[in-house]
Structure formats: structure tokens, C-alpha cells
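K.L.:
Take this structure, written in C-alpha cells, and hold onto it; I'll ask about it next.
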Amino acid sequence: MEAEEPPEARRCCPEALGKARGCCPEALGKLLPGLCFLCCLVTYALVGAALFSAVEGRPDPEAEENPELKKFLDDLCNILKCNLTVVEGSRKNLCEHLQHLKPQWLKAPQDWSFLSALFFCCTVFSTVGYGHMYPVTRLGKFLCMLYALFGIPLMFLVLTDIGDILATILSRAYSRFQALLCLPHDIFKWRSLPLCRKQPDSKPVEEAIPQIVIDAGVDELLNPQPSKDPPSPSCNVELFERLVAREKKNKLQPPTRPVERSNSCPELVLGRLSCSILSNLDEVGQQVERLDIPLPVIALVVFAYISCAAAILPFWETELGFEDAFYFCFVTLTTIGFGDIVLVHPHFFLFFSIYIIVGMEILFIAFKLMQNRLLHTYKTLMLFVCQREVSLPW
């Protein structure tokens, strides 16, 4: 005979199963929006690569019969005189003549393969735009503008969602590191806590006092307690009118609690998974705003992140050293994209697409913390100046 399970195990199994069923919708609700955004971005990049490869990759039959190109080549032959001896004057004329070279004359169909077009699409919706690859046809230019019009907001949506994940990871990692080393909370001076989180008790005095008086009852307003400085009659009339207007507004408006309950908990109709997805969509971008990490820590993360890519990139881009690779990665992640460094093998760099997205978000977090710190410094300076002006005798 088989051994029967103890009653405690029977009771624990349904409880554990219930907890697992409850956690699965929440986990899916957190991961599903980000995965959907990322899948949409990948699909958008693939569709754009196919379109640009078809539009810009077509051979131009009129390129060989272009009169401007023929005249350019004839003048070039006249300058060179079809020999290898070039005098100083002819060299100067040659440099001036080459400045009239148009990029569409050098266009080749193999330059717009599917992978090259995919690399171009990544530079468009990421707003990097290196500059060495761009459309030259009229249809390609209009298609590029339309593609960027929808691709850039989609890219920012993906960055915002990934930013919440990175903010959560960085915040928890720093908290555990701080607890492991038993560090005090104010060990770093450059923290962004006063600006990232608004204190609930930081309301102005002129807003807090009328709110307290209005919340009082009518009897308390009509029969106030005796005090040393009795309020003026005009102040009492104004406060009484505010109280009456507020009571009328509360009577005219229907109770909103049932409506808020039905709107905030659509799981009664849509299910727990749908409710979790909707609630997570409403909270997109909130984790970055609540992030509280010292600036030296995030600066160290940025330096380590760029250094890793700068050490790996020269393995296939042999012409780049560590310094040039570090400069290229920084220009890419900050979306500056000068275009002064051109990758010989951009197809391999496509594997760094996730690296670029994550790196752009890390730099955005660093810039956000720096912005908060500068704003805090500016506010402190303004408060100091205002206090000096108040203390000065007039």
C-alpha cells in the first residue's frame, strides 16, 4: 500500500499552489508590457530594413548616363592628364574639384543590404545618426522621415520600460551593498534624495493654514475660541464663503468611491492578469523618478559599462584601439553620433543592439541624477541669496 501524505502536507500544497497562481499573473503583468514593446521595436526595425533595402538598394540605371558625373570625370582626367605625375598646382585643383563630388554618384546596391539597412534603421530610431549612411533618393528621404516619426517614440517607450527595470535593479543592489558593508545612509554627499522624492509635509504655509480652517466645522467658525489676536472680519467672511462653496460642491457631486473602485480594479471584469498589465502600464517610468543612488556610484557603473564594450569592440574592429572604441561607445550611447569613426564590420555591431538600448538608459539615469543635483544646488543658492536679502537692513 502507498504511504498516505500527512494532513499538514495536504494543507500546505493548496496554499503553495494558490500563492504560485497569484504570483504568476503579477510576474507576467510586469514582464509582458516590456516584452511587447521590445518585440514591436524589433519588428519595426526588420520592416524598416526591408523597405530601405528595397528602396535604396536598387541600382540606378541613369547613374552611368548622368551628364554631371561625366563632366566631373572628364574634368578629373584633364587635371590628372591621365598620368601619375601631379604637380603642386594640379594637386590644388584636384582637391577643389573633388569637393564637388556628390554622394549619390558613389552609391552602390551592395551598400544597402538587409543587414546594412537594419543597422541604418537602428541609427534612425535611436537618434544616433552617424552620418556616413543616409538615403539619397527622394522616396528614401520621405520614407526616412515617416519611419523616424513613429520609430523614435517607440524607442523612447522601450527605454522608459527598461529604465524601470534598471532602476529597480540598481536600487536593490545598492541597498544590499550598503547593508552588507554597514554603511550609513549619508556617507555620500552627492545624493539626489531631496529632489527625487517630494516630502508630504513640504506645503507652503499659506496653503496649509486655509486648508486646516476650511476643514473645521461651521460651529467652530461661527464660535471661535478666544485668542490674543482675533481674526479680522474680512478674513472670517472669506473663510466662511470658502466653506459654504466647498460644502455645496460636495453635495452636488456624486460619491466617487464606487467609480474609483471599479476603475482601479478592473480585475472583476478583465481578470487578474489584465489588471496587473494595466496597473504596470500606468506605472511606466515611475521607478526612474524614485531612484535614489549617489552620483559616484552611477558614474562608476557608466564607466565600467562603456569600458567593457571598448575592450570587446577591437576584436573585430581591428583598426580601433581602446581609446577610440571608448570614444565611439560614448558618442553612440549619448546619441551624439558624429560619424567620424566608421565601423568596417557594422554587421557584428548589430549584436550590440541590446547593449546600446541598456547603455542609453543607464546614461539617461546618470543625466537625470546630475540634473536633480544641479537643480538642488540652484535651489540652495537661491535660498541663500533670498535669506541674505531678507536679513539686510533697508
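Every residue gets a Cβ built from N, Cα and C, even glycine.
What Swiss-Prot shows for this protein is this:
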MUTAGEN   Asn83 to Gln  Strongly reduced current amplitude and localization to cell membrane
BINDING   Thr127, Val128  K(+) 1 binding site
BINDING   Thr127  K(+) 4 binding site
BINDING   Val128, Gly129  K(+) 2 binding site
BINDING   Gly129, Tyr130  K(+) 3 binding site
MUTAGEN   His132 to Asn  Insensitive to extracellular protons
MUTAGEN   Ile212 to Ala  Loss of interaction with calcineurin and activation by elevated intracellular calcium; when associated with A-214
MUTAGEN   Ser264 to Glu  Further decreases the open probability of the channel, without affecting the single channel conductance; when associated with E-276
MUTAGEN   Ser264 to Ala  Loss of interaction with YWHAH. No effect on channel conductance
MUTAGEN   Ser276 to Ala  Increases the open probability of the channel, without affecting the single channel conductance. Confers resistance to stimulation by calcineurin. Mice carrying the mutant allele display increased Treg numbers in thymus and spleen
MUTAGEN   Ser276 to Glu  Decreases the open probability of the channel, without affecting the single channel conductance
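Tell me about the setting of these features in this model.
P.N.:
Around Val128 (K(+) 1 binding site), a 10 Å sphere centred on its CB holds 20 further CB atoms from the protein chains shown. Taken residue by residue with DSSP, Val128 (K(+) 1 binding site) is part of neither helix nor strand, so it is coil.
All protein chains considered, the CB of Thr127 (K(+) 1 binding site) has 15 other CB atoms within 10 Å.
Remark: Gly129 (K(+) 2 binding site) has Thr123, Gly337, Gly339 as non-local neighbours, by Cβ distance under 8 Å and separation of at least 6 in sequence.
Within the same chain, residues at least six positions away from His132 (mutagenesis position) with a Cβ under 8 Å of its Cβ are Gly339, Val342.
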K.L.:
Within 10 Å of the Cβ of Tyr130 (K(+) 3 binding site), how many other Cβ atoms can be counted across all chains shown?
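P.N.:
That number is 21.
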